[in-house]
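Undergrad: Among the features that Swiss-Prot reports, oteseconazole binding site is placed at Tyr64, His377. What Swiss-Prot records for Tyr118 is itraconazole binding site. Feature annotation from Swiss-Prot assigns posaconazole binding site to Gly307. According to Swiss-Prot, the feature heme binding site maps to Cys470, an assignment based on a large-scale study or a structure entry. Here the residue is the original one, but Swiss-Prot notes a natural variant at this spot, Phe105 to Leu: In strain: fluconazole-resistant isolates. Under the heading of natural variants, Swiss-Prot lists Gly129 to Ala and annotates it as follows: In strain: azole-resistant isolates. One natural variant catalogued in Swiss-Prot, Tyr132 to His, is accompanied by this note: In strain: azole-resistant isolates. As a natural variant entry, Phe145 to Leu appears in Swiss-Prot alongside the note: In strain: fluconazole-resistant isolates. Ala149 to Val appears in Swiss-Prot as a known natural variant, with the remark: In strain: fluconazole-resistant isolates. According to Swiss-Prot, the natural variant Ser405 to Phe carries the annotation: In strain: azole-resistant isolates. Among the natural variants in Swiss-Prot, Arg467 to Lys has the note: In strain: Isolate 13; azole-resistant. The residue drawn here is the original one.
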Amino acid sequence: MAIVETVIDGINYFLSLSVTQQISILLGVPFVYNLVWQYLYSLRKDRAPLVFYWIPWFGSAASYGQQPYEFFESCRQKYGDVFSFMLLGKIMTVYLGPKGHEFVFNAKLSDVSAEDAYKHLTTPVFGKGVIYDCPNSRLMEQKKFAKFALTTDSFKRYVPKIREEILNYFVTDESFKLKEKTHGVANVMKTQPEITIFTASRSLFGDEMRRIFDRSFAQLYSDLDKGFTPINFVFPNLPLPHYWRRDAAQKKISATYMKEIKSRRERGDIDPNRDLIDSLLIHSTYKDGVKMTDQEIANLLIGILMGGQHTSASTSAWFLLHLGEKPHLQDVIYQEVVELLKEKGGDLNDLTYEDLQKLPSVNNTIKETLRMHMPLHSIFRKVTNPLRIPETNYIVPKGHYVLVSPGYAHTSERYFDNPEDFDPTRWDTAAAKANSVSFNSSDEVDYGFGKVSKGVSSPYLPFGGGRHRCIGEQFAYVQLGTILTTFVYNLRWTIDGYKVPDPDYSSMVVLPTEPAEIIWEKRETCMF
């Protein structure tokens, strides 16, 4: 009774206060509680140091969201490579550098979960039953199904299709119109997402599907892409216009794929050597005998194209801007391409998949772009069992998150000389080559979708690592290499003020801030 009376007396006292005093208490109590909680948390020796923050729940979201790499470096200087911060109600434990890559990417499946970290974000975009909306074992098999369309023989067929799409874009898009113009200005944040989706749909989904992928269809993918924002990560569904457009785009794209799948099945028109759709229609039965439904295949197609879209659109936009800042690098690539074609006695139309492997300046430019501008600045896993951090007394409790940032290591002077300088030639050195993970590493593991390098302690991991390593790395190099050689063979360009735009971290994928334009002119070898 004494406790009840005390509570009643407290309520009566609160009600007797003025409105101003009541509001002050209501606003002040959460802040006081937050400060006390942080102090008590800091006393625990089994927890990574927590970055101090003033605003409850919101935490360090502003400083992290605006400049994540600067935020990481500032925290590292104060706490070391391991620390935690509050992000919109979630405690993120960060482990920077190659040891952090090893800790997160090679963590046991029983200890961390990418599915629990991303499912609420990706399922409204991709659809149900695929990627993170299924057990990890299913995802590993889905990746294996997709890899049947990502073979060397497939890449050989893709190169001329990708080049043809780019050349057609040069003729038809208002940014270029190369049959009518000799010079002009192009916004790479318009051109590169479109070129990427047109080339990917043509090569991966076939000629019939490409005819459906007009600019209005590309806009649907743009609406889907807007579902990958920080607000979507926190609030998967809100009654807001961009959520409605995301959902409408998902339904329309999925229905389009379903129609094509149904048509091919009814016609019996399925060729295992044609494209990704046919490959999935043939290879889509799990080890336990369960078959993917056509709806799940359609959803997986969305996920695959979206994954590649992010990497290639952002990477090609960035390398066009950097090469515009340093046109002499374009000339190095141009001479390399021209000399190779001269030996063959042909022009750009004769450039093959095998030729792309003989162009070190092209591949080094892509590699350097991915170093400076990794599409995802942070990668999360949700902790499902208490997780001890090696060589420390820290334990990450169940329900918290671990965060790794290869992009931080890519741009840190601890691992790369002059990291802020765009220098493709750095990859010619033996030390730099040793930093990159080889496709043919002898230390390999098979998570269910084919062997990948087990080693993830490299400071350079643009395609991630472990069981969630991107399976599209080689396709990305084929697509990006063809885009780069086609641009350089036909055009020479600069950027205004010879200054590359700053990165925009407001979305989940790091893109250039607007305006992001190149000023182009035709080369003498231009094909129009």
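Just so you know, glycine gets a Cβ as well, placed from its N, Cα and C.
None of the substitutions listed is reflected here, since the structure keeps the original residues.
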Undergrad: Any idea what the Cα distance is from His377 (oteseconazole binding site) over to Phe105 (variant position), rounded to a whole Å?
TA: 15
Undergrad: Round to a whole number and give the Cα-to-Cα distance in Å for the pair Ser405 (variant position) and Phe105 (variant position).
TA: 11
Undergrad: Tell me the Cβ contacts of Cys470 (heme binding site) under 8 Å, same chain only and six or more apart in sequence, or just say none.
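TA: Spatial neighbours, sequence-distant, of Cys470 (heme binding site): Gly307, Thr311, Phe463, Gly464, Ala476.
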Undergrad: The residue listed as 'itraconazole binding site': which of the recorded positions Tyr64, Tyr132, Phe145 is the nearest Cα neighbour?
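TA: Sorting the recorded positions by distance from the residue listed as 'itraconazole binding site', the top entry is Tyr132.
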Undergrad: Can you tell me the CA-to-CA distance separating Gly129 (variant position) and Tyr64 (oteseconazole binding site), as a whole number of Å?
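TA: Between the alpha carbons of Gly129 (variant position) and Tyr64 (oteseconazole binding site) there are 32 Å.
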Undergrad: Please name which of the recorded positions listed here, Tyr64, Phe105, Tyr132, Phe145, Ala149, is nearest in space to Arg467 (variant position), Cα against Cα.
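TA: In terms of Cα distance, Arg467 (variant position) lies closest to Phe105.
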Undergrad: Pop the Cα-Cα gap between Tyr132 (variant position) and Ala149 (variant position) into the table, whole Å please.
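TA: So the Cα of Tyr132 (variant position) lies 21 Å away from that of Ala149 (variant position).
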Undergrad: Can you grab the distance from Tyr64 (oteseconazole binding site) over to Phe105 (variant position)? Cα atoms, rounded to a whole Å.
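TA: For Tyr64 (oteseconazole binding site) versus Phe105 (variant position), the Cα atoms are 22 Å apart.
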Undergrad: Which whole-number value in Å describes the distance between the Cα atoms of Phe145 (variant position) and Phe105 (variant position)?
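TA: Cα to Cα, Phe145 (variant position) and Phe105 (variant position) are separated by 22 Å.
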Undergrad: Once the DSSP letters are reduced so that anything not helix or strand counts as coil, what is Gly307 (posaconazole binding site)?
TA: helix
Undergrad: Can you give me the Cα-Cα distance between Tyr132 (variant position) and Phe105 (variant position) in Å, rounded to a whole number?
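TA: One finds 16 Å between the Cα atoms of these residues.
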